[in-house]
Amino acid sequence: MESSYVVFILLSLILLPNHSLWLASANLEGDALHTLRVTLVDPNNVLQSWDPTLVNPCTWFHVTCNNENSVIRVDLGNAELSGHLVPELGVLKNLQYLELYSNNITGPIPSNLGNLTNLVSLDLYLNSFSGPIPESLGKLSKLRFLRLNNNSLTGSIPMSLTNITTLQVLDLSNNRLSGSVPDNGSFSLFTPISFANNLDLCGPVTSHPCPGSPPFSPPPPFIQPPPVSTPSGYGITGAIAGGVAAGAALLFAAPAIAFAWWRRRKPLDIFFDVPAEEDPEVHLGQLKRFSLRELQVASDGFSNKNILGRGGFGKVYKGRLADGTLVAVKRLKEERTPGGELQFQTEVEMISMAVHRNLLRLRGFCMTPTERLLVYPYMANGSVASCLRERPPSQPPLDWPTRKRIALGSARGLSYLHDHCDPKIIHRDVKAANILLDEEFEAVVGDFGLAKLMDYKDTHVTTAVRGTIGHIAPEYLSTGKSSEKTDVFGYGIMLLELITGQRAFDLARLANDDDVMLLDWVKGLLKEKKLEMLVDPDLQTNYEERELEQVIQVALLCTQGSPMERPKMSEVVRMLEGDGLAEKWDEWQKVEILREEIDLSPNPNSDWILDSTYNLHAVELSGPR
């Protein structure tokens with residue numbers, strides 16, 4: 001007995017300092033965030049849960065922590081906040097994502113943000129920040145995304161930023177910056193888009209020479225090469241020998257110079273690039289233009305063994321570039337039309353400007369007279385659909401925390417497409433197969449922007465319905481009219497895929513006299529109060545029933561028959577974060593009860609899809625607790 005007591009005392013002495021350290025860390029981070037809350041004006045009570053009496057800020061909405069209860073993410077984008085930032089944010093040593101975009105925050109950017117050495121993404125765009133960009137931000141050695149555009153920042157661009165070798169995306173446009181734009185280090189990768197609309201910036205990338213520097217020489221005019229015959233497998237039906245010879249003569253000097261330069265860089269490769277047709281007036285952002293030959297080699301001649309998937313837009317191939325980087329090459333199938341090259345370049349530019357951690361980032365493109373290809377990073381963990389239904393026995397199933405993270409991440413990506421792209425982008429084919437998973441199983445929305453881009457109108461009528469059966473919103477299928485709410489419907493079905501593990505449309509369910517449409521099948525089980533039967537068997541009982549019910553509630557709100565009644569994706573994000581779901585669900589229940597009482601007839605245009613859009617009794621699920 002005495003020895004047991006001694007062991008207990010020793011363990012207490014060992015563990016108590018660690019516990020004290022954790023409390024101290026949590027208190028510091030909580031105090032810093034509460035200080036931020038005090039200085040911000042919050043008209044929508046977004047920060048209501050930031051209670052200083054709670055030691056651990058990990059319980060607060062819009063705050064994410066790691067397993068050690070350290071804050072790693074603060075998400076307060078598009079929250080209508082005003083006020084200013086506080087230097088105390090510098091104590092969040094493990095913070096990776098600071099998202100404060102699209103608010104009305106004023107004042108300077110605190111130099112203490114340079115202490116956040118684990119920061120990966122700093123998004124302060126679309127605010128009213130003033131003053132200089134802190135030199136201390138150059139210490140953020142892990143930073144990949146730095147977006148300070150659309151503020152009122154002044155002064156010069158700190159040279160220290162060029163030392164951030166990990167920097168992939170930089171946007172300083174639409175400010176009041178002045179002086180020379182650095183062109184060394186990581187800044188050598190960036191194009192005029194990163195610095196646009198800063199009238200007092202100068203340097204080669206801005207096309208405004210700095211005082212005392214020689215004027216820029218305009219580039220020589222580009223001579224369009226004639227079509228060159230290629231192997232018949234790529235659809236060229238012939239070429240005129242004289243034209244080829246003339247084209248070769250005209251372009252002799254350019255390929256020779258390119259070849260000599262290329263040989264100095266890559267002496268072991270056996271192919272070289274020739275100039276491709278390109279409109280010099282179209283800027284393509286921070287994109288690499290690949291040659292067709294380069295992508296042919298990377299994919300082993302677009303071999304069938306390298307096919308990752310097939311879809312309505314074409315096939316996707318796995319490829320390995322000359323430097324060893326794995327990529328996914330999407331080979332688009334489309335009819336060639338007059339002016340199609342310019343349209344393709346314009347759409348590629350729009351896609352490239354949609355940069356968010358939950359969106360699949362376009363790495364480059366290839367355009368020839370016969371081919372259109374897009375190059376993306378390779379996602380080793382595949383898609384949500386493959387992880388749910390096609391995983392090998394050696395791969396563990398997606399657990400419930402991962403599924404929740406996928407739901408929230410994909411919602412954030414779609415919200416960015418709808419609310420922060422100009423023009424906004426409507427996906428039109430949201431489904432589990434188009435939600436990819438990176439190395440950390442973070443959701444990455446793919447295949448966006450491949451349908452026609454939205455203009456500034458609220459809706460767009462297309463000549464062909466894009467999408468997958470089971471995911472298509474009823475109004476889109478019947479009228480061809482799409483909007484953001486079309487994506488919301490598809491997202492709701494994707495949530496049901498996450499919960500059930502099943503396909504959105506599956507004829508195999510007929511064997512059990514079940515509905516082939518996943519939405520109808522789920523509603524049928526809910527009417528029979530068989531919640532446990534719709535849960536993916538791979539989850540077993542390893543999930544929180546309350547959280548499961550809340551995700552189902554969000555899915556049902558997203559799949560309402562009327563697009564006007566569906567929430568926006570930004571509202572979906574807030575509901576998944578725990579903000580506003582109870583009110584939305586209660587409001588929806590009242591509407592459903594009213595429909596039953598007055599026997600409200602459904603829209604006659606939607607009679608055929610009645611089971612998928614109406615008549616779910618309001619008592620199927622308990623409200624949020």
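Including glycine, each Cβ sits where the backbone N, Cα and C put it.
Sequence unchanged from the original; the noted substitutions are absent.
Note that this is a predicted model, so its numbers are computed, not measured.
The brassinolide binding site annotation in Swiss-Prot covers PHE61, HIS62 and rests on experimental evidence. Neighbour list (HIS62 (brassinolide binding site), Cβ cut-off 8 Å, at least 6 residues apart, same chain): VAL46, LEU47, VAL74, ASP75, LEU76, ALA79, GLU577, ASP579. DSSP assigns HIS62 (brassinolide binding site) to coil in the three-state reduction, outside any helix or strand.
Taken from Swiss-Prot, the feature domain 'Protein kinase' covers 302-589.
Residues within less than 8 Å, Cβ to Cβ, of ARG310 (ATP binding site) and separated from it by at least 6 positions along the same chain comprise VAL316. When secondary structure is read from DSSP and collapsed to three states, ARG310 (ATP binding site) falls in the strand class. Per Swiss-Prot, ATP binding site is recorded for LEU308, GLY309, ARG310, GLY311, GLY312, PHE313, GLY314, LYS315, VAL316, LYS330, and the stated evidence type is sequence analysis.
Experimental mutagenesis at this site is recorded by Swiss-Prot as LYS330 to Glu, annotated: Loss of kinase activity. Within 10 Å of the C-beta of LYS330 (mutagenesis position) there are 22 other C-beta atoms, taking all protein chains into account. A strand conformation is recorded for LYS330 (mutagenesis position) in the three-state DSSP classification.
Counting every protein chain shown, 23 other Cβ atoms lie within 10 Å of the Cβ of ASP429 (active site, proton acceptor). Positions annotated as active site, proton acceptor by Swiss-Prot: ASP429.
Listed in Swiss-Prot as a mutagenesis experiment, THR459 to Ala or Glu is described as follows: No effect.
Experimental mutagenesis at this site is recorded by Swiss-Prot as THR462 to Ala or Glu, annotated: Decreased kinase activity. Loss of kinase activity; when associated with A,E-463 and A,E-468.
One mutagenesis experiment catalogued in Swiss-Prot, THR463 to Ala or Glu, is accompanied by this note: Loss of autophosphorylation. Loss of kinase activity; when associated with A,E-462 and A,E-468.
Here Swiss-Prot describes THR468 to Ala or Glu as a published mutagenesis experiment; the accompanying note says: Loss of kinase activity. Loss of kinase activity; when associated with A,E-462 and A,E-463. Secondary structure at THR468 (mutagenesis position), as computed by DSSP, is coil. There are 20 other Cβ atoms within 10 Å of the Cβ belonging to THR468 (mutagenesis position).
For THR541 to Ala, Swiss-Prot lists a mutagenesis experiment annotated as follows: No effect. Reduction of autophosphorylation; when associated with A-570. Long-range C-beta contacts of THR541 (mutagenesis position), restricted to its own chain and to partners at least six residues apart, with a cutoff below 8 Å, are absent.
Quoted from Swiss-Prot, the note attached to the mutagenesis of SER562 to Ala states: Loss of autophosphorylation.
One mutagenesis experiment named in Swiss-Prot is SER570 to Ala, and its note says No effect. Reduction of autophosphorylation; when associated with A-541. A simple way to gauge crowding: the CB of SER570 (mutagenesis position) has 21 other CB atoms within 10 angstroms, across all the protein chains here. In the three-state DSSP reading, SER570 (mutagenesis position) counts as helix.
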Separation of alpha carbons, PHE61 (brassinolide binding site) and SER570 (mutagenesis position) (Å):
15
THR468 (mutagenesis position): nearby recorded positions from PHE61, LEU308, GLY314, ASP429, Cα cut-off 10 Å:
ASP429
Return the residue, from the listed recorded positions PHE61, GLY314, SER562, with the maximum count of other C-beta atoms within 10 angstroms of its C-beta.
GLY314
Can you tell which of LEU308, VAL316 has the least company, meaning the fewest other C-beta atoms within 10 angstroms of its C-beta, among these binding-site residues?
LEU308
Rounded Cα-Cα span from ASP429 (active site, proton acceptor) to SER562 (mutagenesis position), Å:
18
Rounded Cα-Cα span from PHE61 (brassinolide binding site) to ASP429 (active site, proton acceptor), Å:
30
